[in-house]
Amino acid sequence: MTELCPVYAPFFGAIGCASAIIFTSLGAAYGTAKSGVGICATCVLRPDLLFKNIVPVIMAGIIAIYGLVVSVLVCYSLGQKQALYTGFIQLGAGLSVGLSGLAAGFAIGIVGDAGVRGSSQQPRLFVGMILILIFAEVLGLYGLIVALLLNSRATQDVVC
């Protein structure tokens, strides 16, 4: 082991791999739960709106897929002999998609809950809810793009 390739370098990559899936799953779970509560509350009086109002739950689930993609990519590039640079890049990629997915899940949950409740009373609010949900979903997509760019730079010319 050299100073560029210490024995603990893969630990940072493993933490990046775990944080990608953990934080995006937390965001997706919050978004699903918060939107689901709004759907259940509105479908008591308007059961015909169930399938129309399921959009926030689907969009919250997509956030977890972003974390899964990055987690699998980081996991496949983990190695026993790895540069510290690579471990830090993998950690950054995992945190990038994970924390942006957490924020996107929170936004989707809050907007989905309020939007579903509002659109059951005023159907014209549905289009506005969808537009706001798209902007919230893009927050997670930004983190995915940054994570993929970081992961593509993880294998530099450092030889262990």
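Glycine too: its Cβ is placed from the backbone N, Cα and C atoms.
The shown structure was predicted, so the numbers you read here are calculated from the model rather than taken from an experiment.
In the three-state DSSP classification, Glu137 (mutagenesis position) falls within a helix. Among the mutagenesis entries in Swiss-Prot is Glu137 to Gln, Val or Lys, noted as: Inactivation.
Around Glu137 (mutagenesis position), the same-chain residues at least 6 positions away in sequence with a Cβ under 8 Å from its Cβ are Met59, Ile62, Ile63, Ala104, Ile108. Experimental mutagenesis is annotated in Swiss-Prot for Glu137 to Asp, with the remark: Partial inactivation.
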